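Report on one structure; see the data block that follows.
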Amino acid sequence: FGSLLGLCLITQIITGLLLAMHYTADTSLAFTSVAHMCRNVQFGWLIRNLHANGASFFFICIYLHIGRGIYYGSYLNKETWNIGVILLLTLMATAFVGYVLPWGQMSFWGATVITNLFSAIPYIGQTLVEWLWGGFSVDNPTLTRFFAFHFLLPFVIAGLTLVHLTFLHETGSNNPLGIPSDCDKIPFHPYYSIKDLLGFALMLIPLITLALFSPNLLGDPENFTPANPLATPPHIKPEWYFLFAYAILRSIPNKLGGVLALAASVLILFLIPLLHVSKQRSMTFRPLSQILFWTLVADLLILTWVGS
């Protein structure tokens, strides 16, 4: 899945650059510039749909990649793992600020709700939120800085990816048995490059199918309405890949408690290398750990379902 994530990143950066050429980061123009892109720019509709749904595939791949890493004990490569978690956090930040850019109803209210969470931080919270907004509400300054972040962060992700790979190459990658694989080493090209092409095809075909046949399947219809600070949508919810965290946030009545639980749900990944006590690396021969692992997977799926 690592190679697929690399492909996702490249695809997203290319489509994103093409979109940025036609996008206007201004509250009065953002929504219309996106509409103009889909109507008047050559293949603009396709580029936009690939970019929007590419994010979903990025998250599918990263969640599978993390799950696979937990299952096979890859987190024992501590540096690689920790940089991976930082990569996940950066990706989540990028996806969040990107979702705000079309400036539809859900963009605006999503930005309002999520940035507001920073006000739960004791003492500095309120100042921090006003500093983040560039004013007393989500408005033009917020949109322009979010565009700047959304442009910058993917390159940060690309840089971190190289560091991630550098640390991985210190030890070599893990395998399903969790044992050294020195005797099985083979040249990357042509063997792995051909093997990866299969994965590329298996990811790109569903992505293109989704972008061409039902591009709005995963989006929120609320985002077809231009942002209106005076009308709150009936239900504010993020894209599906954040629903598990959003469900945790919403289920706790206390604001600070919810924010802490939301943060902890992702930051817990940093602790996993410290919690490993087994003599075996992988879960292949540990039925009890397997039960716990699949319970975790089921939990996340149920949270995602409940969150919607």
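Glycine is treated like the rest: Cβ placed from N, Cα and C.
Just the original residues are modelled here, none of the noted substitutions.
What Swiss-Prot lists as heme b b562 binding site is H51, H150. The annotation heme b b566 binding site is assigned in Swiss-Prot to H65, H164 on the grounds of similarity to another entry. Under its natural variant entries, Swiss-Prot includes I70 to F with the note: In strain: Isolate New Mexico-523. Record note (Swiss-Prot), natural variant V97 to L: In strain: Isolate Washington-SOA. The unchanged residue is displayed. V100 to F appears in Swiss-Prot as a known natural variant, with the remark: In strain: Isolate New Mexico-522. Here Swiss-Prot flags H169 as ubiquinone binding site.
Ranking the binding-site residues H65, H150, H169 by the distance of their Cα atoms from the Cα of V97 (variant position) places H150 first.
DSSP classifies H51 (heme b b562 binding site) as helix under the three-state reduction.
Nearest Cα neighbour of V100 (variant position) among the listed binding-site residues (H51, H65, H150, H164, H169): H150.
Packing around H65 (heme b b566 binding site) is summarised by its Cβ count: 18 other Cβ atoms lie within 10 angstroms of its Cβ, all protein chains included.
With respect to their backbone Cα atoms, H150 (heme b b562 binding site) and I70 (variant position) stand 29 Å from each other. Residues within less than 8 Å, Cβ to Cβ, of H51 (heme b b562 binding site) and separated from it by at least 6 positions along the same chain comprise Q12, T15, G16, L19. With the fewest other Cβ atoms inside 10 Å of its Cβ, the least crowded of the variant positions I70, V97, V100 in this structure is I70. Cβ neighbour count for H164 (heme b b566 binding site) (all protein chains, 10 Å cutoff from its Cβ): 21.
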